[in-house]
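**Student:** What Swiss-Prot shows for this protein is this:
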- Asn27, Asp30, Lys32, Thr35, Asn127: Ca(2+) binding site (BINDING)
- Asp30 to Ala: Does not affect interaction with IFT27 (MUTAGEN)
- Thr35 to Ala: Does not affect interaction with IFT27 (MUTAGEN)
- Thr125 to Glu: Abolishes interaction with IFT27; when associated with 38-R--R-40 (MUTAGEN)
Amino acid sequence: MKDYAREENGGLVVMASCSDERFPPENMLDGKDNTFWVTTGMFPQEFVLRLESCIRVSKITTLSLNVRKLAVEKCDQDKPDQFEKVFEVELANRGDRLQTEVHQVNIRAKYLKFILLQGHGEFATVNRVSVVGGDDDGGGYDEPGGGYGSMQRQPSMGYGGGGGSAATGFAADPGNAAAGGGGGFEDEF
């Protein structure tokens, strides 16, 4: 299935609460595990992802480091001014290993807001975001009256080995800094 968060598929970060020119929010959408957006040391932090059009979303995946609590909200309108919660989750502390969160959802969205509510450390990173789904067919998702749609969480997985960490390894080898030894998420994203 198509990953609608990728830049080449129309995904665009239209707002980020913080930015470092060395680690811009666009890094989350480039398809690479060793590039990332980094927070500036305070929480909460958030970013809004605009999809090319309003689509049915079936899976949201994040690859991050040092995120303790994450919430995702959706908006299916042309103007991103009213969001509804999709899910909120607490992530395990994986040390210098990346956190992979996979959530099966059944929603319709044009915008997704990712809110990093708390971190395990002073800084946190989001290395990749994936939004999988299909064209908006006008129905069959978003439970009536629920606002949340439906969601099923798959267990969080850590990944990493020797090497640096994205939150502490800014001067490390860029090919090794984020994933503690490389990628390996091609099947997931």
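Placed from the backbone N, Cα and C atoms, the Cβ positions cover glycine too.
Substitutions noted, but not modelled.
Because the structure is a prediction, the values reported are computed rather than measured.
Could you give the neighbours, burial and distances for every feature on this list?
**Tutor:** The local packing around Asn127 (Ca(2+) binding site), expressed as other Cβ atoms within 10 Å of its Cβ over all shown chains, amounts to 26.
Cβ neighbours within 10 Å of Asp30 (mutagenesis position), excluding its own Cβ and spanning all shown chains: 16.
According to DSSP, Thr35 (mutagenesis position) sits in a coil region rather than a helix or strand.
When other Cβ atoms within 10 Å of the Cβ of Thr125 (mutagenesis position) are tallied across all protein chains shown, the result is 26.
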**Student:** Based on DSSP, name the secondary structure state of Asn27 (Ca(2+) binding site): helix, strand or coil.
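**Tutor:** Once the DSSP labels are grouped into three classes, Asn27 (Ca(2+) binding site) ends up as helix.
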**Student:** From the Cα of Asn27 (Ca(2+) binding site) across to the Cα of Thr35 (mutagenesis position), what is the distance in angstrom?
**Tutor:** 6
**Student:** Between Asn127 (Ca(2+) binding site) and Asp30 (mutagenesis position), how many Å separate their Cα atoms?
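**Tutor:** Each residue's Cα considered, Asn127 (Ca(2+) binding site) and Asp30 (mutagenesis position) end up 9 Å apart.
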**Student:** Measuring CA to CA, name the entry from the recorded positions Asn27, Asp30, Lys32 that ends up nearest Thr125 (mutagenesis position).
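**Tutor:** Out of the listed candidates, the nearest Cα belongs to Asn27.
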**Student:** Does DSSP give Asn127 (Ca(2+) binding site) helix, strand or coil?
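**Tutor:** Strand, per DSSP.
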